[in-house]
Amino acid sequence: MTSSNEQLVDALRASLKENEELRKESRRRADRRQEPMAIVGMSCRFAGGIRSPEDLWDAVAAGKDLVSEVPEERGWDIDSLYDPVPGRKGTTYVRNAAFLDDAAGFDAAFFGISPREALAMDPQQRQLLEASWEVFERAGIDPASVRGTDVGVYVGCGYQDYAPDIRVAPEGTGGYVVTGNSSAVASGRIAYSLGLEGPAVTVDTACSSSLVALHLALKGLRNGDCSTALVGGVAVLATPGAFIEFSSQQAMAADGRTKGFASAADGLAWGEGVAVLLLERLSDARRKGHRVLAVVRGSAINQDGASNGLTAPHGPSQQHLIRQALADARLTSSDVDVVEGHGTGTRLGDPIEAQALLATYGQGRAPGQPLRLGTLKSNIGHTQAASGVAGVIKMVQALRHGVLPKTLHVDEPTDQVDWSAGSVELLTEAVDWPERPGRLRRAGVSAFGVGGTNAHVVLEEAPAVEESPAVEPPAGGGVVPWPVSAKTSAALDAQIGQLAAYAEDRTDVDPAVAARALVDSRTAMEHRAVAVGDSREALRDALRMPEGLVRGTVTDPGRVAFVFPGQGTQWAGMGAELLDSSPEFAAAMAECETALSPYVDWSLEAVVRQAPSAPTLDRVDVVQPVTFAVMVSLAKVWQHHGITPEAVIGHSQGEIAAAYVAGALTLDDAARVVTLRSKSIAAHLAGKGGMISLALSEEATRQRIENLHGLSIAAVNGPTATVVSGDPTQIQELAQACEADGIRARIIPVDYASHSAHVETIENELADVLAGLSPQTPQVPFFSTLEGTWITEPALDGGYWYRNLRHRVGFAPAVETLATDEGFTHFIEVSAHPVLTMTLPDKVTGLATLRREDGGQHRLTTSLAEAWANGLALDWASLLPATGALSPAVPDLPTYAFQHRSYWISPAGPGEAPAHTASGREAVAETGLAWGPGAEDLDEEGRRSAVLAMVMRQAASVLRCDSPEEVPVDRPLREIGFDSLTAVDFRNRVNRLTGLQLPPTVVFQHPTPVALAERISDELAERNWAVAEPSDHEQAEEEKAAAPAGARSGADTGAGAGMFRALFRQAVEDDRYGEFLDVLAEASAFRPQFASPEACSERLDPVLLAGGPTDRAEGRAVLVGCTGTAANGGPHEFLRLSTSFQEERDFLAVPLPGYGTGTGTGTALLPADLDTALDAQARAILRAAGDAPVVLLGHSGGALLAHELAFRLERAHGAPPAGIVLVDPYPPGHQEPIEVWSRQLGEGLFAGELEPMSDARLLAMGRYARFLAGPRPGRSSAPVLLVRASEPLGDWQEERGDWRAHWDLPHTVADVPGDHFTMMRDHAPAVAEAVLSWLDAIEGIEGAGK
């Protein structure tokens, strides 16, 4: 074959192979498009107290009618609205419906929403939020685990009649009414609150909304728009408007009950509720081990088009719809057993729907197998936008229970239908629906919108699950933990109660599998508890008894230290149970046995198991090696379960164990030290000394023994816990003296005197036997209680271990150093019994391991649970069986116990303002404080307490809480609902009450009430202002003084008063803004200046407005907002923008020098030149950002400064930023628009005066305007994003050219809605989206400085 022929053959082979691959890919795509979608989770709430799909099924199966009268909380005055005679204007002849029991209830704090925003929110949004959280939990998915993933949100939401006219909205709800009552926000709020990044779509096709949403979600899953879809619908009737409107049409059933497909049908009947599904591709659900409740085989939507009328149903369209859905499912009509009908109970709609079903599903059916037809609306009314998904949940439950429930209120089938035209039967009685070999059970669900949009889906029973392998028993021989957590203590109590009821009721539950589900499918929150038991009954009992639970609260997890005590922890049989129940413990003990055996003539295991031939723990040369082995083996157990030390600390002989765990000694060397040293003690010191523990400080102890020369201080264990050692007779003498003086003293049961001069007699012997040790460099930080410092070199030689035995143990000072200077918050005593835990200071968390006579798996699991309850990250997988979160055999666990408060704006009558309640009251600040130089002074503790009380009152008032007690003192205010609006309102209130000039960002700089109170108290102390408890008159005046934001501007308080401010206002009104800037620049020369960064009189610490440390760990860039030059500027400029970066990136804002308060509380110094100011900022930024790459962002004049700062960082500090974001800058040479709009600019400054424009700030603005007016020396090499406003600030003549922001250097452009000011206020999310997209691009392509 010629070469050319060979090439041709090769080419043909390659082409055939490529074609085959293309065909395979085409088949894969086709299979993907046709793949059924799995329903893996469901949640719902309906009338009659229905809170779950199980409740719904129980009600439906029992044939319950859930219609009731209008709840009083709605405030409708139904007696005035009701008129039994139809057609009278403004009245309704119906007073019944299937109302939600708690439509006003909502756990706002759980979602970080303030009470005043919750009050402004449509209850439909609130219901969707809680149901969406629950659907993840019910699917066995931790809701926190989906944050940042491509979960799509598709929800149906119709009526939006909750909010009143925004002009008469309740006080304090301004800024929340629009978003709180926009149907578009309903889906977006779910995505925002849960961090979901797939599509977020709200559908309003009236009654078909949620089923249309389901159809769109199925398409999104098949197209790859999302990997998981949350689908739902909601309906809450906030006003009687729907009753009045449909009463005028006489379209409603007078008794409020749906009589679907019945001769007695007399109109629709309203219901309320929320229904949510969670869907995945079937293959994904199986791969992830998620339980499949049912599958959606097919769906279709269409429109009636130009039919009999806008709101009239259209039979041919419904028939076409059903055929479309069956085709999508690749099924025939006879493959479907039942249809959940739309069935609204109207005399027009029901016959049309029934005829469409007869013409489609009613044809071609086998004898005796009619299509069954029912409607959930007969139980729960017409739940409008929620009704479609509600019907899906009903049919999924019917599939699971094998029963088709009956439809209520059907006297007989409607005579408006020829039922003989096909094989369709109404479910007037319940019918069994068992599984059948060779035939899958299927159901159709219909929903038709009043505007003509129709939807139909086909459901199929879940595919058979392969037999699961038997669940392996947990490592602890049946002992399992059930962890529970909540956002608040009250919610935790409720959660515990729910789980206890679950353990009581669900006798089929496997405790180990339920434990795994609790771990895998529930978010770990701050308030925690754990029940430990070896059976369902034991766990139930533990949950019922407070003393049976481990409880804790997570604050700052801080750092973890392992503590290894000296003697005194031993007890006969310690560790014996764990030898049999903990493989990790047994393996570590076996290693120790091997290491000890060359130096001892007894067996470690025999001693632990108390074998008759084994020596007892009474001998020092036995107890010390055994205690060592137990401690290091327990350390291995802690590490196996995910708790690893960031430092180790040992007490006396405990330092040997600590050294081994730290890697500073090998196991062989550690065994040598502990055995040979204890043998020397037994041979030479035993019987010659004693030790005593005193409840005294070190200094008081020293004074006590100064005349007892045979005694010395052996150890300092705590502030009032000191150990003395020495001669036995003097020990007795000291004990008697202490007893006589009422001082607690305990003689330690040892007969030798460690840490005293007695030890000097064995110095030479220890030098000999411990010669040749090979100390290592510690791999885990080792803090020496002998040296009082870190051991960082291989220094633990024989001499060290002599000194360790001879000299004082500085345990308490060591703990203080680790806690105060090194950030250690958790100290785990790794021992068979705790002896040091109770000596730890209150500011740290002390945890034990085993306890005397309680050393088995139950105690170990309890100790591990205590660690988790107090905030440590436990590896639950090491404690629990390896199984999926929820297998088909596992009953559903209780969902989160939301803590509801009532939020409801009642409808107003003619000419009235709406009433509103947040738990039925106006939140006010009830009490005040007297401030100022004339007040009766409190001591420091009293002042801090008084200030904290004031902070709590004002925070409660701003958030519209019932009382200050609802505001957690140690939780960040952002997490309980503070945002940019409430932060400013709160700051204004506190400033007015105290006379201070706190910045609007103060709640972000000092995020918790405690931290904030400390800042305020310190500032008052600096000013020498006293604080006193308020008089009755002062208590009455505080709320008036703390008027809400907007009632009085910052300028009106006097804080912004001054000659220049008044002149500036006049200049703006006269359209002489630019001229006055020159005046301010000239006058600024008379303000004191600083000429080097070191001389800057302000703290320029950047304020963390959003994000967290996770981003830095990932190497993603930190965003730094460069505050602008405006006199009202500061880090608060970025409050609204930064909200969109929460959970995305760290967002810092750095102040500009010259605008704040100097260190002596006077006016800050101005920089002598721009580079000096930039250097001061650069130092602050580099300190705050650490090793993380930095992206600078500025708006307007701040944008110009951001570029100058980038150049300065690059050239003067060798730290070029990863990028620069310039938001609407107008640099020199391109300032014509600024000159034309100078008046609008000035007016904008006064309109946005969150920070009062004092004379000092105006002069600073003038100084920086002069700095930026001239040419600058260079340009930064960092990539630049230019974000431009899309709307002019004022009138603009086209012949002037382009008014938009300009930048001469290379850059990327993003245009966003709004003008120069509103882009950073009303359209801040659009700016954030542009910035985030650009950052992702530059980090993906260029690495963004990683």
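Heads up, the Cβ atoms here are built off N, Cα and C, so glycines get one too.
In Swiss-Prot this protein carries:
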- His382: active site, for beta-ketoacyl synthase activity (ACT_SITE)
- Ser1196: active site, nucleophile (ACT_SITE)
- His1316: active site, proton acceptor (ACT_SITE)
- 34-461: domain 'Ketosynthase family 3 (KS3)' (DOMAIN)
- Cys207 to Ala: Unable to catalyze the biosynthesis of the 14-membered ring macrolactone narbonolide, however it is able to produce the 12-membered ring macrolactone 10-deoxymethynolide (MUTAGEN)
- Ser652 to Ala: Unable to catalyze the biosynthesis of the 14-membered ring macrolactone narbonolide, however it is able to produce the 12-membered ring macrolactone 10-deoxymethynolide (MUTAGEN)
- Ser980 to Ala: Unable to catalyze the biosynthesis of the 14-membered ring macrolactone narbonolide, however it is able to produce the 12-membered ring macrolactone 10-deoxymethynolide (MUTAGEN)
- Asp1224 to Ala: Retains significant albeit reduced thioesterase activity (MUTAGEN)
- Glu1235 to Asn: Only relatively minor changes in the thioesterase activity. 10-fold reduction in the kcat/Km for ketoester; when associated with E-1239 (MUTAGEN)
- Arg1239 to Glu: 10-fold reduction in the kcat/Km for ketoester; when associated with N-1235 (MUTAGEN)
- Arg1239 to Asn: 3-fold decrease fo the catalytic efficiency and 3-fold increase of affinity (MUTAGEN)
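Sequence features, as recorded in Swiss-Prot, placed on the structure.
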{"residue": "Cys207", "record": "mutagenesis position", "DSSP class": "helix"}
{"residue": "His382", "record": "active site, for beta-ketoacyl synthase activity", "DSSP class": "strand"}
{"residue": "Ser652", "record": "mutagenesis position", "DSSP class": "coil"}
{"residue": "Ser1196", "record": "active site, nucleophile", "DSSP class": "coil"}
{"residue": "Asp1224", "record": "mutagenesis position", "DSSP class": "coil"}
{"residue": "Glu1235", "record": "mutagenesis position", "DSSP class": "helix"}
{"residue": "His1316", "record": "active site, proton acceptor", "DSSP class": "coil"}
Here the recorded positions are Cys207, Ser1196, His1316, and the Cα closest to that of Ser652 (mutagenesis position) is found at Ser1196
Within 10 Å of Cys207 (mutagenesis position) by C-alpha distance: pick out those among the active-site residues His382, Ser1196, His1316, and say none if nothing qualifies.
His382
If you measure between the CA atoms of Ser1196 (active site, nucleophile) and Asp1224 (mutagenesis position) and round to the nearest Å, you get 5
Need this for a regression test: recorded positions His382, Glu1235, Arg1239, filtered to those with Cα within 10 Å of Asp1224 (mutagenesis position). What's left?
none
Could you measure between His382 (active site, for beta-ketoacyl synthase activity) and the residue listed as 'active site, proton acceptor' for me? Cα positions, answer in whole angstrom.
48
In Å, rounded, how far does the Cα of the residue listed as 'active site, proton acceptor' sit from the Cα of Arg1239 (mutagenesis position)?
13
Once near-sequence residues are set aside, which residues in the chain of Glu1235 (mutagenesis position), 6 or more away, have Cβ atoms under 8 Å from its Cβ?
Gly1074
Just counting, how many other CB atoms are there within 10 A of the CB of Ser652 (mutagenesis position)?
23
Just to verify: the residue among Cys207, His382, Ser1196, Asp1224, Arg1239 with the fewest other Cβ atoms within 10 Å, which of the recorded positions is it?
Arg1239
